[in-house]
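According to Swiss-Prot, the mutagenesis experiment Cys73 to Ser carries the annotation: Incorrect disulfide bonds formation and loss of activity; when associated with S-100. Unstructured protein and loss of activity; when associated with S-65; S-70; S-77; S-98 and S-100. Cys77 to Ser appears in Swiss-Prot as a published mutagenesis result, with the remark: Incorrect disulfide bonds formation and loss of activity; when associated with S-70. Unstructured protein and loss of activity; when associated with S-65; S-70; S-73; S-98 and S-100. Where Swiss-Prot documents Asp88 to Ala as a mutagenesis experiment, the accompanying text is: No effect on conformation or activity. Among the sequence features in Swiss-Prot, the mutagenesis site Cys98 to Ser is noted as follows: Incorrect disulfide bonds formation and loss of activity; when associated with S-65. Unstructured protein and loss of activity; when associated with S-65; S-70; S-73; S-77 and S-100. Among the mutagenesis experiments that Swiss-Prot reports, Cys100 to Ser is described with the note: Incorrect disulfide bonds formation and loss of activity; when associated with S-73. Unstructured protein and loss of activity; when associated with S-65; S-70; S-73; S-77 and S-98.
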Amino acid sequence: MKHEMMNIKPRCITIFFLLFALLLGNYVVQASRPRSIENTVSLLPQVHLLNSRRRHMIGSTAPTCTYNECRGCRYKCRAEQVPVEGNDPINSAYHYRCVCHR
């Protein structure tokens, strides 16, 4: 009986330290990137304003403009969404066109 108790103690201690190490590791990982709710909430209106100023890109990435498409531009040239039908831009399909910017 006494021999069994001596066997159980090291096992319990080992399990205890293993769980403690896992919990401590989890705490350290989560604490390395602190996120407060107040900062996240205060950034939401700013993100919404930036997104509402321009239309969202169709697809995941905008195409890159070639040298020939930007040949006449003096400054910056980038791909933008342009409605196919200019009369009804909301219900129209969009395609990309390279536009010169100043």
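Cβ atoms here come from the backbone N, Cα and C positions, even for glycine.
Positions of Swiss-Prot features highlighted on the structure.
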residue: Cys73; record: mutagenesis position; DSSP class: coil
residue: Asp88; record: mutagenesis position; DSSP class: coil
residue: Cys98; record: mutagenesis position; DSSP class: strand
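Rounded to a whole value, the Cα-Cα separation of Cys77 (mutagenesis position) and Asp88 (mutagenesis position) is 26 Å.
Looking at Cys73, Cys77, Asp88, Cys98, Cys100, the mutagenesis positions in this record, the fewest other C-beta atoms within 10 angstroms of the C-beta turn up around Asp88. Among the mutagenesis positions listed here, namely Cys73, Cys98, Cys100, Cys98 has its C-alpha nearest to that of Asp88 (mutagenesis position).
For the pair Cys98 (mutagenesis position) and Cys73 (mutagenesis position), the Cα-Cα distance reads 10 Å. Rounded to a whole number, the C-alpha distance linking Cys100 (mutagenesis position) with Cys73 (mutagenesis position) is 5 angstrom.
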